[in-house]
Amino acid sequence: MISSKNGAAMISRPVFLSDRVDEVFSRKLDLSVSSSSSSSLLQQFNKTHEGDDDARLALAHQLYKGGDFKQALEHSNMVYQRNPLRTDNLLLIGAIYYQLQEYDMCIARNEEALRIQPQFAECYGNMANAWKEKGDTDRAIRYYLIAIELRPNFADAWSNLASAYMRKGRLSEATQCCQQALSLNPLLVDAHSNLGNLMKAQGLIHEAYSCYLEAVRIQPTFAIAWSNLAGLFMESGDLNRALQYYKEAVKLKPAFPDAYLNLGNVYKALGRPTEAIMCYQHALQMRPNSAMAFGNIASIYYEQGQLDLAIRHYKQALSRDPRFLEAYNNLGNALKDIGRVDEAVRCYNQCLALQPNHPQAMANLGNIYMEWNMMGPASSLFKATLAVTTGLSAPFNNLAIIYKQQGNYSDAISCYNEVLRIDPLAADALVNRGNTYKEIGRVTEAIQDYMHAINFRPTMAEAHANLASAYKDSGHVEAAITSYKQALLLRPDFPEATCNLLHTLQCVCCWEDRSKMFAEVESIIRRQINMSVLPSVQPFHAIAYPIDPILALEISRKYAAHCSIIASRFGLPPFTHPAGLPVKREGGFKRLRIGYVSSDFGNHPLSHLMGSVFGMHNRENVEVFCYALSANDNTEWRQRIQSEAEHFLDVSAMSSDAIAKIINQDKIQILINLNGYTKGARNEIFAMQPAPIQVSYMGFPGTTGATYIDYLVTDEFVSPLQYAHIYSEKLVHLPHCYFVNDYKQKNQDVLDPNSKPKRSDYGLPEDKFIFACFNQLYKMDPEIVNTWCNILKRVPNSALWLLRFPAAGEMRFRTYAAAQGVQPDQIIFTDVAMKSEHIRRSVLADVILDTPLCNGHTTGTDVLWAGVPMITLPLEKMATRVAGSLCLATGLGHGMIVNSLEEYEEKAVSLALNKPKLQALTKELRASRLTCPLFDTMRWVKNLERSYFKMWNLHCSGQQPQHFKVLENDLEFPHDR
């Protein structure tokens, strides 16, 4: 907002009338402005003093004192025409021109008087005032000093010299001048008021108050002192006292534009914009060229959203004062808000051309660069802003956002700390810092920040929603649900809260209004996609939702595009890639250089499944680089991969652009994304395209939607070509099953029949037929649970074994099952176990029941390795077909894969009631574990390498990525040369 002189008015008696003029009036005319209007005064004069120059000059003086400057000038000029050598009249004419803001004419008439009377001290004083108003304070000071030299006891000149020194920041000299003026004239209210201004400028508010009060005591009608008192109250936040005193100032001096400007500011601060505009318009009536008044009117229109009016008034302000910095800055803001961004940039640059270190203009220009994804220039502007000001929090906040987007979480948190140092009650900064803490796993600190934000701003829906997310991440699901609902109470149209509440409810089997909520969420997603807004449903959640696969593809595309935007913020030039020459050909590499990027090299299902893969690659043909996005968790899985991979780089502390540079410097030919859209992913690295071929594999069972990912490694069952339209990548079909595991190397103990645990060890009934599902509860839905309940009711003495995954879902699941007629003892929940124990105890189940909407992938592999048959129903999306592929790769898929829920139910009941049939299937499954392709990790690695060479050879031949199938007897690959 533009601010006028809303503190102390820099007062100086702008014009001084000489003693000679006073002597003229010693013959006292019966003319009094206080008792007559200007018109009656003129009538009275015309009757009695028509040809009397002294009387006419006295009349002009009276009109001047009454504020009728134009009439005063007319009569003074009549005297001037008859007698141009009257210096007292020249002094008065100069004074009138000053009041009319015609400063050049003021100076000219005073110079004319000085040519006649060179020792006329008052003329020098008045010229000094005019030069000061023209902005030449140094010349003004010279003229004040001449006036004082000519007349050392000229108290008014000492007072006005003080105001000039104050304008130059020479506070000590200004104070001495005020004190000298008051020693000459203790009743000089101007000097008392100026001394108050000096005290205020030095932070001595009580002393300033005393000075202003003394001025009012001496002269209760002294409007400027009332105005300055009002300024003190305004700055202390006592707006009602400020309002009272500014009103008194304009009542005492109706022609007081600065007081009207400040009165308008008080009304504006009190939320009374109509009265504020009226005050600014009063100021304009007295000072039509007041840029400040136009600017302040514009600021009100801006805050009211009347941007066209705001722009018009800002332009009027600039037409009056082309060097009005705040008007350029604020006009830029208004233009930006209506989409005229290029014009806004020109305004900010114009402001900076006039004042290169203008903090608001630098920050606002930085905001635009930030929106344009020009993060380098934006950062530079924010840092430059902070170099010239210490009181602005916005540049710290924006730098924090940039640092966070670039993965520089430490600096982001430091910047948010600075925001909160400047404004400890900044709820937005608390939420943003909480988000940063949450992103790096410091959930407890995130929760504290969100709760503090809510304490400061209880109606802040975002704080409640983010608190809910942190509660969910820390396992406090019920608290999460409560907080999401509170966020939606505060803001019913809150897409992120709506979508996240739905996901949280699915995690705990809360299916009330499920269809209605999914319809609402799907509507939100489609609307966001049409508006080119990042969808509130993440791709990882979309794979488990009953939504159209094409819609899931569109969600992934939007997230991929967002990653491209993040990548562009680093401003890297395009990478140069290794030459497209076949491996082992002249000029080519001796080995294919493969890079794996993951945040899951540690205690994570990905490492449980792929632990041996990185060391199993054939070093004669392939050179493997692993890039770890997460810090060392010191687990056996991390140590194993780190020791067995040919090259292992911990890049967790590096920014994404630095990681991309390293990958490119390592001359990686094929880069594998093992995260996709899972936690810890940094897909912006792939958006920078550091490698010529980029592949999605294993971490995310769905399409990335990314133009910068060329291939998806999958298999014919999981991603048949008939469904290729729901993928953005070209499909690479590995033989058998794409889903690798390491159990043959790491979990041999499961094969020992003597190591089988007892059901009683886990509170499982020895006499019941146990169905089991070890998937997370969010993968379940009423349709499949209804089917399970039907199965339990049809199979005597049966039970369903589930995991507290999470524990908060147990009671809701039990309640739902009971409503379907299932007995309480037929539902058994146990805690989640460590990996090896989980696989060992899985053998205690008789049949595994899979979830169709999102299969058991890792858990599906677990139970098949344990030798327990699994019933699965494949649908269309990738995540719904993985379990079927696992079953097929055992060679026994026909006994476990079904085509409908009806068939699913019948298969489960049939296996439970036909003991010989189940025993035969179980025996076959257990016998196949050491020979079937599903658990042959080395065989799988060779097939994966075949796919890599096919990708590279296609690239070398100049062909675009294309769907292809890997054959185990393909002679194209080095294994078979």
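Along the chain as shown, residues are numbered 1 onward.
Yeah, the Cβs are placed from backbone N, Cα and C, and that goes for glycine too.
Original residues throughout; no substitutions modelled.
Annotation of the mutagenesis experiment F540 to A in Swiss-Prot: Reduced activity; when associated with A-541, A-604, A-776 and A-779. Under the three-state DSSP scheme, F540 (mutagenesis position) falls in the helix class.
In Swiss-Prot, the entry for mutagenesis H541 to A states: Reduced activity; when associated with A-540, A-604, A-776 and A-779. The structure shown retains the original residue.
Taking a C-beta cut-off of under 8 Å and a sequence gap of six or more, H604 (mutagenesis position) has these contacts in its own chain: W637. Recorded in Swiss-Prot as a mutagenesis result, H604 to A carries the remark: Reduced activity; when associated with A-540, A-541, A-776 and A-779.
Quoted from Swiss-Prot, the note on the mutagenesis of Q776 to A is: Reduced activity; when associated with A-540, A-541, A-604 and A-779. Summarising the environment of Q776 (mutagenesis position), the number of other Cβ atoms within 10 Å of its Cβ, over all protein chains shown, is 19.
Secondary structure from DSSP puts K779 (mutagenesis position) in a helix. Non-local contacts of K779 (mutagenesis position) by the CB criterion (under 8 A, 6+ apart in sequence, same chain) comprise A544, T851, L853, C854, N855, G856. In Swiss-Prot, a published mutagenesis experiment is listed as K779 to A, annotated Reduced activity; when associated with A-540, A-541, A-604 and A-776.
For the pair Q776 (mutagenesis position) and F540 (mutagenesis position), the Cα-Cα distance reads 14 Å.
The secondary structure of H604 (mutagenesis position), as reduced to three states from DSSP, is coil rather than helix or strand. A simple way to gauge crowding: the CB of H541 (mutagenesis position) has 22 other CB atoms within 10 angstroms, across all the protein chains here. Spatially close to F540 (mutagenesis position) yet at least six residues away along the chain are G676, Y677, T678, F700, judged by Cβ distances under 8 angstroms.
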